[in-house]
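Asker: Sharing the features that Swiss-Prot gives for it:
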{"type": "BINDING", "residues": "12-19, 59-63, 117-120", "note": "GTP binding site"}
{"type": "MUTAGEN", "residues": "Gly14 to Val", "note": "No effect on internalization of EGF receptor but decreases trafficking of receptor to the lysosome with associated accumulation in late endosomes"}
{"type": "MUTAGEN", "residues": "Phe39 to Gly", "note": "Abolishes binding to PKN1 and trafficking of EGF receptor"}
{"type": "MUTAGEN", "residues": "Cys189 to Ser", "note": "No effect on prenylation. Reduced palmitoylation. Abolishes palmitoylation; when associated with S-192"}
{"type": "MUTAGEN", "residues": "Cys192 to Ser", "note": "Reduced geranylgeranylation but no effect on farnesylation. Reduced palmitoylation. Abolishes palmitoylation; when associated with S-189"}
{"type": "MUTAGEN", "residues": "Cys193 to Ser", "note": "Abolishes methylation, palmitoylation and prenylation"}
{"type": "MUTAGEN", "residues": "Lys194 to Leu", "note": "No effect on palmitoylation or prenylation"}
Amino acid sequence: MAAIRKKLVVVGDGACGKTCLLIVFSKDEFPEVYVPTVFENYVADIEVDGKQVELALWDTAGQEDYDRLRPLSYPDTDVILMCFSVDSPDSLENIPEKWVPEVKHFCPNVPIILVANKKDLRSDEHVRTELARMKQEPVRTDDGRAMAVRIQAYDYLECSAKTKEGVREVFETATRAALQKRYGSQNGCINCCKVL
């Protein structure tokens, strides 16, 4: 029996952990060196609720320099992972400011999973000290949940690519969301060529 194919696109600020999340899930290895992504694709097989699914994983660049290139990733998307980092309250602020408007524009009826990356850094003393200097603190679970409600996300999950905690759950949840029937006049992402 042929696998069902679904397309997953990951968005979020630069350095918020998108690429590490994808690499840990698809290759089971944690990259120790940060190299900003321009555009990467991975494929991973996952079984959810007895269904074999081939997930096309589309990594995107979070930096503003790529704001005009990123929409090329959106056509035919089945689910969005919208990421922020627990050690960067600013990356959570950018969810409603930047990422939701962009995704809702190009993918109006695609389910969004809000993902808190780098969960392991929430209790890291060095991170807490650095954030305290700027009168900030790591993002709390309640803040993430509240944001998920605010943006009407399909679900909210937390994970750590470094410890692998929660990684599989993120992709299982995303796959379930991608498999659900969509409602609304527009199925999936609009073809960005029409809007550019």
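Glycine is treated like the rest: Cβ placed from N, Cα and C.
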Asker: Check the DSSP secondary structure of Lys18 (GTP binding site), expressed as helix, strand or coil.
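Answerer: It is helical.
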Asker: Given the binding-site residues Thr60, Gln63, Lys119, which one's Cα is the least distant from that of Gly14 (mutagenesis position)?
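Answerer: That would be Gln63, nearest by Cα distance.
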Asker: For Gln63 (GTP binding site), which DSSP three-state class applies?
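Answerer: It is coil.
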Asker: As a test of the contact definition, list every same-chain residue at least 6 positions from Gly12 (GTP binding site) whose Cβ is closer than 8 Å to its Cβ.
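Answerer: Once residues fewer than 6 apart are set aside, Gly12 (GTP binding site) is near Lys18, Gly62, Leu81, Met82, Cys83, Phe84, Ser85, Ser91, Asn94, Ile95, Trp99, Val115, Asn117.
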Asker: Give me the non-local Cβ neighbours of Ala15 (GTP binding site): same chain, 6+ apart in sequence, Cβ-Cβ under 8 Å, ordered along the sequence.
Answerer: Tyr34, Pro36, Gly62, Ser85, Ser88
Asker: What count of other C-beta atoms do you get within 10 angstroms of the C-beta of Gly14 (mutagenesis position), across all chains shown?
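Answerer: That number is 15.
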Asker: Over all shown protein chains, what is the count of other CB atoms within 10 A of the CB belonging to Lys119 (GTP binding site)?
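Answerer: Other Cβ atoms found within 10 Å: 25.
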